[in-house]
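Shown next, in C-alpha cells, is the structure this report addresses.
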Amino acid sequence: MDTSLIRELAELALAGSGQHCHEEALCIAEWLERLGQDEAARLIRISSLANQGRYQEALAFAHGNPWPALEPWFALCEWHLGLGAALDRRLAGLGGSSDPALADFAAGMRAQVRT
C-alpha cells in the first residue's frame, strides 16, 4: 500500500479523535495494526483516550513504550492526572533526548507548568 495513503489515513484518524469520532479513529488504528504500523495505531489510541478525558487508560500505554515520540502524550496525561513527580521524571528524560523536538517539548511544558 502507498505509504502516503497510510500516513493520510493516520492523520485523518488523529483529527477524527480530536473531533470525537473515536469509533472511526479506532477502526483506522486497527487497520494500521494489521499493516504493521503499530506506532501510528498506538498514537491514535492514546489520542482518542486522552481526548475523551480517559487519561489513566491512555497512560497505561506508557508501560513498555518503545517509541519516544509518544512520550509527550504521556506527559500530558500525567499533567492532567496531577502526577507531578512522574511528570517531572518524564520531562527530565525528554529534556535529555537527542531529538530536539522532544527536548523542546520538555522545556516548553516545564515553563507552562511553572506558571
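Cβ coordinates come from backbone N, Cα and C, glycine included.
As a published mutagenesis entry, Leu5 to Ser appears in Swiss-Prot alongside the note: About 20% loss of cytotoxicity; in association with S-9. Leu5 (mutagenesis position) falls within a helix when secondary structure is assigned with DSSP. Contacts of Leu5 (mutagenesis position) defined by a Cβ separation under 8 A and a same-chain sequence distance of 6+ are given as none.
The note that Swiss-Prot attaches to the published mutagenesis Leu9 to Ser is: About 20% loss of cytotoxicity; in association with S-5. In sequence order, Ile28, Trp31, Leu32 constitute the residues six or more apart from Leu9 (mutagenesis position) in its chain with CB-CB distances below 8 Å.
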